[in-house]
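Trainee: Under the heading of mutagenesis, Swiss-Prot lists LEU22 to Phe or Ser and annotates it as follows: No interaction with PEX6. Under its mutagenesis annotations, Swiss-Prot gives GLN47 to Leu the following note: No interaction with PEX6. As a published mutagenesis entry, VAL50 to Ala appears in Swiss-Prot alongside the note: No interaction with PEX6.
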Amino acid sequence: MAASEIMNNLPMHSLDSSLRDLLNDDLFIESDESTKSVNDQRSEVFQECVNLFIKRDIKDCLEKMSEVGFIDITVFKSNPMILDLFVSACDIMPSFTKLGLTLQSEILNIFTLDTPQCIETRKIILGDLSKLLVINKFFRCCIKVIQFNLTDHTEQEEKTLELESIMSDFIFVYITKMRTTIDVVGLQELIEIFIFQVKVKLHHKKPSPNMYWALCKTLPKLSPTLKGLYLSKDVSIEDAILNSIDNKIQKDKAKSKGKQRGVKQKIHHFHEPMLHNSSEEQVKVEDAFNQRTSTDSRLQSTGTAPRKKNNDITVLAGSFWAVLKHHFTRSVLNKNGLLLTGLLLLLCLKKYKSLMAIFKHVPAAFHTVYPQIVGLLKLLASI
């Protein structure tokens, strides 16, 4: 029998009891159990995603969330914890290029400022002022998407200005509404994101305290508020922010000096061989001398000299003789050198005639010594 016929045949006084019986029907019980089962499954999957996040398997975490349909505005509205996990994972993810195209598209839709999904997500996140750290992650993700997705400079500049305006407005709302429950660490982080990530990174400008003071000029209540909030006993949020800017400036200067020093060192090493004697013999003598010095030092420290194929003295003497020969052939055996040598020889012979007598006895002495020299050489050869 149809349900309408049953309702028509029931007496009026029994309608309430019939409705009561209908509520206790197995169909409704099964429906409740089905809903509970779905919720249990969703909780299990969410816990699995959380475990992947804790293990720093961020790519797998995001892929799992996409697979089960968690990256959806309806899901975000009904379960903010899923949204918090998604934003945190996207914030940690180094680059979206490692993700699949479908997942990339879902992420870009959530964090691209003018998309309907981003507008709805922004309403959910920025509406809960108590979650400032999650809000900061959301802004960092928007910055990351601007860098990742926009190659046109003009479009990137427009999106940067739009994000700058959104962040400035939110800072004003936050310090106005959260006077007594301000998250000082989160607020400092938010201001530094605005300065270093938006002003410096996206606008491609050098850090300067003027960036902070320009924001304070736009938001007159900002500086007095930050001066009155302390991170520690003697350091206010404003002091910490200005110190961070100064540290960033000093680091940039140090990097710049390091690069310049590296260039100078490369130039020095490139020209260094030209500063020394270009002759190969000079280099050989220096190498031999260095080898001898190192050998002596090792001999003093260990008491034993390293074994070598050639004697160090022989190498040093041979190298020295090569240099001397090279110098002699370059300096003496030329026209001027020969002329000067000849004149000196004539003067010596003329002044010291006694030398001639010595030269007369040289052949006889040589014939006398020659057999002994030959015998000595044969003896050395036989050893």
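Even glycines carry a Cβ here, placed using N, Cα and C.
Here the original residues stay in place, and none of the substitutions has been built in.
Quick one: how deep are these features, and who are their neighbours?
Mentor: DSSP gives GLN47 (mutagenesis position) a helix state. Under 8 Å, Cβ to Cβ, and six or more positions away along its own chain, GLN47 (mutagenesis position) finds no residue.
VAL50 (mutagenesis position) has a Cβ environment of 14 other Cβ atoms inside 10 Å.
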